[in-house]
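Data block below; observations after.
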Amino acid sequence: MLEICLKLVGCKSKKGLSSSSSCYLEEALQRPVASDFEPQGLSEAARWNSKENLLAGPSENDPNLFVALYDFVASGDNTLSITKGEKLRVLGYNHNGEWCEAQTKNGQGWVPSNYITPVNSLEKHSWYHGPVSRNAAEYLLSSGINGSFLVRESESSPGQRSISLRYEGRVYHYRINTASDGKLYVSSESRFNTLAELVHHHSTVADGLITTLHYPAPKRNKPTIYGVSPNYDKWEMERTDITMKHKLGGGQYGEVYEGVWKKYSLTVAVKTLKEDTMEVEEFLKEAAVMKEIKHPNLVQLLGVCTREPPFYIITEFMTYGNLLDYLRECNRQEVSAVVLLYMATQISSAMEYLEKKNFIHRDLAARNCLVGENHLVKVADFGLSRLMTGDTYTAHAGAKFPIKWTAPESLAYNKFSIKSDVWAFGVLLWEIATYGMSPYPGIDLSQVYELLEKDYRMERPEGCPEKVYELMRACWQWNPSDRPSFAEIHQAFETMFQESSISDEVEKELGKRGTRGGAGSMLQAPELPTKTRTCRRAAEQKDAPDTPELLHTKGLGESDALDSEPAVSPLLPRKERGPPDGSLNEDERLLPRDRKTNLFSALIKKKKKMAPTPPKRSSSFREMDGQPDRRGASEDDSRELCNGPPALTSDAAEPTKSPKASNGAGVPNGAFREPGNSGFRSPHMWKKSSTLTGSRLAAAEEESGMSSSKRFLRSCSASCMPHGARDTEWRSVTLPRDLPSAGKQFDSSTFGGHKSEKPALPRKRTSESRSEQVAKSTAMPPPRLVKKNEEAAEEGFKDTESSPGSSPPSLTPKLLRRQVTASPSSGLSHKEEATKGSASGMGTPATAEPAPPSNKVGLSKASSEEMRVRRHKHSSESPGRDKGRLAKLKPAPPPPPACTGKAGKPAQSPSQEAGEAGGPTKTKCTSLAMDAVNTDPTKAGPPGEGLRKPVPPSVPKPQSTAKPPGTPTSPVSTPSTAPAPSPLAGDQQPSSAAFIPLISTRVSLRKTRQPPERIASGTITKGVVLDSTEALCLAISRNSEQMASHSAVLEAGKNLYTFCVSYVDSIQQMRNKFAFREAINKLESNLRELQICPATASSGPAATQDFSKLLSSVKEISDIVRR
């Protein structure tokens, strides 16, 4: 019996038994060898002998002698069956080296080259796995026991080998070093000539390792066979060779079926082309792409049937289907963080290969990755893939792409590159980390671009390690050149957890969350959606873990990938979620979605400063440079704030005022954390996330103001904003349901209309362009253009400037009147006063602030008196219409007139109210708005700021938080009131004075532009826009470079701008709409520069240069319209 056991373990005599071999001997005596009920790994380990092949026989030096690594069954075409461990002699290779002709004792034939290895190579050892990533090694050992190990070569550093050893639930990695004399060692005291000797030594004694090497990890996955035949380029197959079985799903051009290749008894996937489709060329291009790519993590093409329709593409069959469904339905105990990271690593490896081959995928998403045995993942669906001949590929007009996975530059310009695939990989990584959640939950497809434009990014998923989230954020850099390459991403996965394991990191993250849960704020702040109802749903998905049907908001009911994804995603109960917020009872958590109007408000109050920054729904830059707390900010600071960095307030910038700014109270892009905890991302990532606002950091000062805002009014279109104007970015979270009607509803410079008409920006704008957008008006371009002039010289006083150009005439008085209730910047006492006023429903008039005296900044007393005359005259004309609202609204300072909308319509759009006001009233309100710009900033700062923020979404939010349902919301949330503007007054005096001439110009311009203000989007046709472009080109050609040329060109440009803004909603295709918005934005920028030109440039060449830019933008508009 002893002799049998000695033979079993490969020892010649008892003396040859090592301590390790003794262990195997005892196991062999107690159990049968390779019994059927034992796991494969243990049965192999029981037979494994560390001294195997330590001494090479004389025949093993033959270079043509190979050994089989896997079993292979012959299936025609002169192939040869081989069994694992069998020796064979190689006679030659086919044209591409993927098949070799071999001879064994059983005969001669073709075998796959990657199924055999030279008899004297390392691959013959069961413990040597070749090039394997660190993450893959941890995955391969995840089901092992103490002493399970493997030896691998680094994927990123060829030639560098390591030992990966599992012990007590963790995998340890030891680098194998090479001494100067060529010997190998892990511990410098023990050096060896060969790797096999080193492994044998450490199988007997630990000698620096955590434990001895006992059980080699099995090689689970056979390599992919590239092509089922050694014959040259044999892709065309006989249709009769395929037996079609059941349908697996639908693809872009047809359907996918499971089939059997009868010739080889091989299960395959068959993609068919719909007979009535005209996409034959695209379908065949997909097959051509697949012929060129061969990688273990890319789905392999087996053949095509293209002689006659229906056309087939036959690929290898992946057992577990697409990754998206697999993640949603898997056992999360089995598919742990280690497995998820392993999957992500495989995908990055495949994309690195495509990157090197100059291919782009263009549709990278979880739904287009397939899962096989042992969590093998392969990238599939190359229907949109292209071989890159240049740096970018421009898709044809009308091409469809999955918006939520598509990079911004691709949405705006139809241009794709490998960097746009990197963006999609970041979204795919988010899908993996959330077990298949739909990206941007609760956010409409039409809103995604605008959110991204404002640097909004998805929050970090629960339990996601910081390093993984940093990688996601790196993939989501706005500028494509700032994104990493797939080679860098793959390398990052390789080195991401050198000092720890992902399991430890995930447990640490979940532990942090659990600690927060004990403190009552364990909930991760929900994604900020863009609509009132979806905002409430987003809150529910955090508050109701026991109601998975509430998890996905709008994202579940929409087709996120256009035609590529089913319209309805499966419900996803989330795995790791803290208990519901203790402040909400069970009934509240289970309320129907439409009833839960104020849930998010309670969440914000509960978490105070930890609520995530919502995506602003106004113009990308409209409110950014108007942060209320940046009253002392310099012009450079304002520019930095406009260009993407966090919108930190002056308080946040000073640790003494807001220590939380540095210890973790800030919230980057929707992810929330507790004060005192380390941030989710490293400091360098903070610069990339501009959705961290001062309103979050300064929320403590406003707690008293929030005390009366337990619930939001459902009538308010922006129900996600906490009380107080300091929450500037909360104001524009929501959009109207009906996007086409949004433009009509909020037609004049209001958030809704302007947002739907706002040009998309594929690139981040400069600070000036953001400043320009602050008060942009869709219906009154001329005033907005002048507004730019004003802002150019008043950068230092942005917080208190008004924006008549962007304020609807009938909205202007409301802005002035509301200034008292929403000027948190003016001090805590002022905020408390405002809070009391709004909490009481504004039933009684509050003490109005003294009327601002004559303008110290540059207006004469006469002009100031004229202001008052116009105001009183205007208020005398409109009291009858606004009588109902005046009874409820908190009175404004004396100067503001009573030009407001009807009472009881809190969500009414400003443009609608403007329509009710009538022509004369509008003109007077406009005049008032212009005059208000020039009031003394030190004394009329609040009124000025009331004009400064005309964006309606922001408008109703603050006030509605504390008002009873019947109280109308006044669209003024003067967020940027300058309570202490005295330091800036000196700087502003000359700048405002310099713009006195432009004020009068603005008045006349506004009067002339009154009709366009009421233009409905449906009345502007394609022909009107084209005629307007021709008129502008004609004006440019007829005019010389003299000063007089500007007025004519400017007028034609403003007409074109007005028509374009009204026409944008008529464009049905999303891609063209994005491009058209960008073109409108360029046009406006050029017009603004042109208007400034007479005052700032006297040289002809400057004007010529402006004209050339203007012509370029006009041509772009014309091209898009003709498209």
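From the backbone N, Cα and C atoms, a Cβ is placed for every residue, glycine too.
Nothing has been swapped: the model has the original residues at all the noted spots.
Residues annotated as domain 'SH3' in Swiss-Prot: 61-121.
A 10 Å cutoff on Cβ-Cβ distances gives PRO112 (mutagenesis position) a total of 21 other Cβ atoms nearby, all chains included. When secondary structure is read from DSSP and collapsed to three states, PRO112 (mutagenesis position) falls in the strand class. Experimental mutagenesis is annotated in Swiss-Prot for PRO112 to Ser, with the remark: Strongly reduced inhibition by GNF-2.
The domain 'SH2' feature in Swiss-Prot is assigned to 127-217; the stated evidence is sequence analysis. The domain 'SH2' (127-217): residue composition by secondary structure is 17 helix, 31 strand, 43 coil, according to DSSP.
Less than 8 angstroms from the CB of TYR128 (mutagenesis position) sit LEU122, LEU150, VAL151, ARG152, LEU195, each of them six or more residues away in the same chain. Quoted from Swiss-Prot, the note on the mutagenesis of TYR128 to Asp is: Strongly reduced inhibition by GNF-2.
If you draw a 10 Å sphere around the CB of TYR139 (mutagenesis position), it holds 25 other CB atoms from the protein chains shown. Recorded in Swiss-Prot as a mutagenesis result, TYR139 to Cys carries the remark: Strongly reduced inhibition by GNF-2.
Mutagenesis annotation in Swiss-Prot: TYR226 to Phe, described as Minimal reduction in ability to autophosphorylate; the structure shown retains the original residue. In the three-state DSSP reading, TYR226 (mutagenesis position) counts as coil.
Here Swiss-Prot flags 248-256, LYS271, 316-322 as ATP binding site. According to its DSSP assignment, GLY321 (ATP binding site) is coil. Applying an 8 A CB threshold to same-chain residues 6+ apart, the list for GLY321 (ATP binding site) reads LEU248, LEU370, VAL371.
For the mutagenesis experiment LYS271 to Met, the note given by Swiss-Prot reads: Loss of kinase activity. The Cβ neighbour count for LYS271 (mutagenesis position), using a 10 Å radius and every protein chain shown, is 26.
In Swiss-Prot, a published mutagenesis experiment is listed as THR315 to Ile, annotated Loss of inhibition by imatinib. Loss of inhibition by GNF-2. In the three-state DSSP reading, THR315 (mutagenesis position) counts as strand. Taking a C-beta cut-off of under 8 Å and a sequence gap of six or more, THR315 (mutagenesis position) has these contacts in its own chain: VAL268, ALA269, LYS271, MET290, VAL299, GLN300, LEU301, LEU302, ALA380.
Taken from Swiss-Prot, the feature active site, proton acceptor covers ASP363.
According to Swiss-Prot, the mutagenesis experiment TYR393 to Phe carries this note: Minimal reduction in ability to autophosphorylate.
Looking at Swiss-Prot, you'll find the mutagenesis SER446 to Ala noted as follows: No effect on basal activity, but abolishes ionizing radiation-induced activation.
Quoted from Swiss-Prot, the note on the mutagenesis of CYS464 to Tyr is: Loss of inhibition by GNF-2. All protein chains included, CYS464 (mutagenesis position) registers 24 other Cβ atoms within 10 Å of its own Cβ.
Under its mutagenesis entries, Swiss-Prot includes PRO465 to Ser with the note: Loss of inhibition by GNF-2. Taking the Cβ of PRO465 (mutagenesis position) as centre and 10 Å as the limit, one finds 24 other Cβ atoms among all the protein chains shown.
Record note (Swiss-Prot) on the mutagenesis of GLU505 to Lys: Loss of inhibition by GNF-2. For GLU505 (mutagenesis position), applying a Cβ distance below 8 Å and a minimum sequence separation of six or more within one chain yields ALA337, PRO465, GLU466, LYS467, PHE497. Following the DSSP three-state reduction, the secondary structure of GLU505 (mutagenesis position) is helix.
A C-beta separation below 8 Å, combined with a sequence spacing of at least six in one chain, links LEU1083 (mutagenesis position) to GLY1053, LEU1056, TYR1057, CYS1060, LEU1110, SER1113, VAL1114, ILE1117. Among the mutagenesis entries in Swiss-Prot is LEU1083 to Ala, noted as: Loss of nuclear export.
The two recorded residues, TYR226 (mutagenesis position) and ASP363 (active site, proton acceptor), have Cα atoms 23 Å apart. Nearest neighbour of MET318 (ATP binding site) by Cα distance, taken over the mutagenesis positions PRO112, SER446, CYS464: PRO112.
Across the domain 'SH2' (127-217), mean pLDDT in this model comes to 87. Checking each of the recorded positions PRO112, GLY254, ASP363 against SER446 (mutagenesis position) by C-alpha distance, the shortest gap belongs to ASP363.
According to its DSSP assignment, CYS464 (mutagenesis position) is coil. Checked against CYS464 (mutagenesis position), the recorded positions PRO112, TYR139, GLY254, ASP363 differ in C-alpha distance, with TYR139 being the nearest. PRO112 (mutagenesis position) is 26 Å away from TYR139 (mutagenesis position) when you measure Cα to Cα. Annotation note: GLY254 (ATP binding site) sits in a strand segment as assigned by DSSP.
When the binding-site residues LEU248, MET318 are scored by other C-beta atoms within 10 Å, MET318 scores highest.
According to DSSP, the secondary structure content of the domain 'SH3' (61-121) in residues is 4 helix, 29 strand, 28 coil.
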